[in-house]
Amino acid sequence: MLGCSSLSIRTTDDKSLFARTMDFTMEPDSKVIIVPRNYGIRLLEKENVVINNSYAFVGMGSTDITSPVLYDGVNEKGLMGAMLYYATFATYADEPKKGTTGINPVYVISQVLGNCVTVDDVIEKLTSYTLLNEANIILGFAPPLHYTFTDASGESIVIEPDKTGITIHRKTIGVMTNSPGYEWHQTNLRAYIGVTPNPPQDIMMGDLDLTPFGQGAGGLGLPGDFTPSARFLRVAYWKKYTEKAKNETEGVTNLFHILSSVNIPKGVVLTNEGKTDYTIYTSAMCAQSKNYYFKLYDNSRISAVSLMAENLNSQDLITFEWDRKQDIKQLNQVNVMS
């Protein structure tokens with residue numbers, strides 16, 4: 001299983017931010033990647049068709065196959081996006097539909113970030129493609145995916161490949177997880193509109209005065225498991241009621257706090273094969289600064305890469321390896337016994 005949760009927020013100083021978790025049973029050889037302008041990105045593995053990208057972008061991904069595969073990222077125009085698992089619902093074609101171009105599902109994020117500015121551009125681009133059932137070389141199959149994008153205006157969309165083609169959800173609440181589709185998750189929210197940060201009122205039963213045991217009773221009923229539907233509800237609830245950030249730093253802090261509600265420790269979620277599904281990394285990004293932030297399962301320090309600090313016309317990819325060592329700040333002197 002490859003899980004994932006994502007959300008977008010807006011700060012009071014009009015910064016648009018996006019964040020996601022990456023939950024998986026294996027760690028691909030991932031790193032932070034800056035793809036410069038005109039680098040050239042494939043559409044398919046089986047055909048040597050390369051599209052030069054107009055815009056540079058940064059995000060988390062892999063360089064283990066022919067073209068860089070990004071799982072999420074932000075481009076120089078402030079468009080942000082991510083791929084998320086869409087098991088049993090994603091539908092891919094065997095051949096391109098008439099008038100469209102075939103694309104491997106894992107290259108969608110790279111192609112979109114490399115060539116789009118707004119969510120309107122994303123919709124136009126993706127409706128010109130047919131997502132093909134072409135296996136990923138590393139996984140050995142075409143992973144079932146859906147996609148979410150947020151632009152500098154703050155609008156978030158969800159793109160889902162299904163039996164009817166591509167379904168586009170506009171003006172979403174800016175939250176997404178995994179299967180089922182976005183519309184189902186949005187409808188499911190209606191069953192939880194009574195969940196609130198406010199404490200319930202005391203009530204009388206005869207002469208008995210009943211009071212809550214403590215703070216937080218207004219959240220009773222919010223599910224605590226790790227299913228996609230439960231994670232969607234928790235992220236939506238935390239997003240709605242978390243105090244609004246004043247600036248980018250506060251926004252990034254809020255994003256990591258909100259997504260901590262769906263972080264999965266090793267051993268808590270197991271597959272049918274007994275493998276552990278866990279949160280490998282959590283990332284956040286800002287449309288205005290083009291900064292990309294992340295922290296790892298093994299190292300909870302927030303690291304950052306600034307897209308605009310690099311040569312965006314470079315001929316080569318710019319990569320940043322993971323530092324997996326836990327970064328603990330020691331506040332007093334440690335005596336080493338001789």
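Placement of Cβ uses the backbone N, Cα and C atoms for every residue, glycine included.
Under the DSSP three-state reduction, Cys4 (active site, nucleophile) is assigned to strand. Sequence annotations record features per position, and here Swiss-Prot assigns active site, nucleophile to Cys4 based on a curator's inference.
In Swiss-Prot, a mutagenesis experiment is listed as Thr63 to Ser, annotated with the note Slightly improves the specific activity. Has little impact on the substrate affinity, but exhibits 12.3-fold increase in catalytic efficiency; when associated with C-110 and Y-198. Taken residue by residue with DSSP, Thr63 (mutagenesis position) is part of neither helix nor strand, so it is coil.
Mutagenesis annotation in Swiss-Prot: Ser110 to Cys, described as Slightly improves the specific activity. Has little impact on the substrate affinity, but exhibits 12.3-fold increase in catalytic efficiency; when associated with S-63 and Y-198; the structure shown retains the original residue. Non-local neighbourhood of Ser110 (mutagenesis position): Val35, Ile41, Asn53, Phe57, Gly61, Ser67, Pro68, Val69, Leu70, each in the same chain, at least six residues away, with C-beta under 8 Å from its C-beta. Ser110 (mutagenesis position) falls within a helical segment according to DSSP.
The number of other Cβ atoms within 10 Å of the Cβ belonging to Asn198 (mutagenesis position), over all protein chains shown, comes to 9. Looking at Swiss-Prot, the entry for mutagenesis of Asn198 to Tyr says: Slightly improves the specific activity. Has little impact on the substrate affinity, but exhibits 12.3-fold increase in catalytic efficiency; when associated with S-63 and C-110.
Between the CA atoms of Thr63 (mutagenesis position) and Asn198 (mutagenesis position) there is a gap of 48 Å. If you take the C-beta of Cys4 (active site, nucleophile) and look for same-chain residues 6 or more apart in sequence within under 8 angstroms, you find Arg20, Thr21, Met22, Asp23, Ala82, Leu84, Tyr85, Thr177, Asn178.
Other Cβ atoms within 10 Å of the Cβ of Thr63 (mutagenesis position) number 15 in total over all chains.
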